[in-house]
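Annotated features in Swiss-Prot:
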type	residues	note
MUTAGEN	Asp172 to Ala	Complements deletion as well as wild-type
MUTAGEN	Glu173 to Ala	Slight reduction in complementation of deletion
MUTAGEN	Asp175 to Ala	Complements deletion as well as wild-type
Amino acid sequence: MKKLITANDIRAAHARGEQAMSVVLRASIITPEAREVAELLGFTITECDESVPASTSAQACKSESQRIREAIIAQLPEGQFTESLVAQLMEKVLKEKQSLELGTMQPSFTSVTGKGGVKVIDGSSVKFGRFDGAEPHCVGLTDLVTEQDGSSMAAGFMQWDNAFFPWTLNYDEIDMVLEGELHVRHEGETMIAKAGDVMFIPKGSSIEFGTPTSVRFLYVAWPANWQSV
């Protein structure tokens, strides 16, 4: 079984003072959010084959996060800031940038469909569009499997940070949380699903979707035209 490398794994390693992590490609799955957090913290993820020794000597051009980091440090009083403060400010800047981009970005992804209709989506290629049903909150949504694939079900990714919004489901939905935690408020109680958990929401439910932190999950809905029923 492959090991799932999540954003929390990166944060924990960084908190321990580590600056890099080596993973074996064939035995690991690195989530997109883990890569984003690693870039944010200046943390290096080295991907290697089992037969190749881990190396952290790769030198690359300055990434966007490094440029943001340098700009932030340049505006802070010399010697009067901590790495934790810099990380918090970087996260704020990148989230604001992501929110602006999300407002104009069209959802997209790379996939391959076989002759018999079997479809494989490259999870790392997924770019989010904005879910209109959650305005004014910036909620990302990308449909990956739709009626156009000849499917009676739909599937896709959703993600957002620190927001709650009402929604009524005229369809059945199953959600598998990939990152963070998903809160669903319904009939006076709050159900919480964390990374690795699966949640079922029956048709006809009037709920409040949300998270006090951040969440990214895979949804499967029936029927496939869930947005128009």
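Cβ from N, Cα, C; glycine included.
Modelled residues match the original; the substitutions are not represented.
The structure displayed is predicted, hence computed values, not measured ones.
Counted within 10 Å of its Cβ, the other Cβ atoms near Asp172 (mutagenesis position) come to 17, all protein chains included. The number of other Cβ atoms within 10 Å of the Cβ belonging to Glu173 (mutagenesis position), over all protein chains shown, comes to 19. The Cβ of Asp175 (mutagenesis position) lies under 8 Å from the Cβ of Leu182, Ala193, Val198, Met199, Ile201, Phe217, Leu218, Tyr219, Val220, each of which sits 6+ residues away along the same chain.
In the three-state DSSP scheme, Glu173 (mutagenesis position) falls into the strand class.
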